[in-house]
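Enquirer: When I checked Swiss-Prot for this same protein, it listed these features:
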- 3-116: domain 'Response regulatory' (DOMAIN)
- D52 to N: Complete loss of phosphorylation (MUTAGEN)
Amino acid sequence: MTLVLVIDDEPQILRALRINLTVRGYQVITASTGAGALRAAAEHPPDVVILDLGLPDMSGIDVLGGLRGWLTAPVIVLSARTDSSDKVQALDAGADDYVTKPFGMDEFLARLRAAVRRNTAAAELEQPVIETDSFTVDLAGKKVIKDGAEVHLTPTEWGMLEMLARNRGKLVGRGELLKEVWGPAYATETHYLRVYLAQLRRKLEDDPSHPKHLLTESGMGYRFEA
């Protein structure tokens, strides 16, 4: 269950958000002061934070700075301040979104869902171990395991696999891949890619002639699918 920390000194805002979030399956904790918010976050690290800037004991920007020292969860600022400078300051301090009061609940909840999705996707992409049904890529250990044994890869093969794996599910252009693995001087040497991808498929795919994980996007580049 997604844990939401709501920080606001207006009781009616706290109540409205608690009710609307709870009925949609979120777990909610609230705080009406900056000090209380930092204490609550330390005791129960939230998955997402909703933060008002106008708190009675300290600036919401200071609260944001305190949270950003250790918390990577998305922070949505909810404030009556409409000046562009306030928005810029909050976003520069680490806020992920800025919603002005008064606000529509449906739009706000949509922004909340989007922030949670982005954070979840980013966390998944940062996972150091990627498992497929054919092999496992350990990005931190810089190795690949297949059928219980480590697969020997050359530094170039590993460089190509690593870049594709770190961008899994996304198209990686041929020029981008060449510059990253071989260097800018090789940006047009596309035949290198065909040779090394074929080698990777032979070593990793169960059926190299019908690959499931190391895919070619004709004329564009390559994609890794777990």
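Cβ coordinates are placed from backbone N, Cα and C, and glycine is handled just like the others.
Tell me what's around each of these sites.
Expert: In the three-state DSSP assignment, the secondary structure recorded for D52 (mutagenesis position) is coil.
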Enquirer: Other than its own, how many Cβ atoms are within 10 Å of the Cβ belonging to D52 (mutagenesis position)?
Expert: 24
Enquirer: If you run through the domain 'Response regulatory' (3-116) with DSSP, how many residues end up as helix, strand and coil?
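Expert: Output for the domain 'Response regulatory' (3-116) reads 52 helix, 25 strand, 37 coil.
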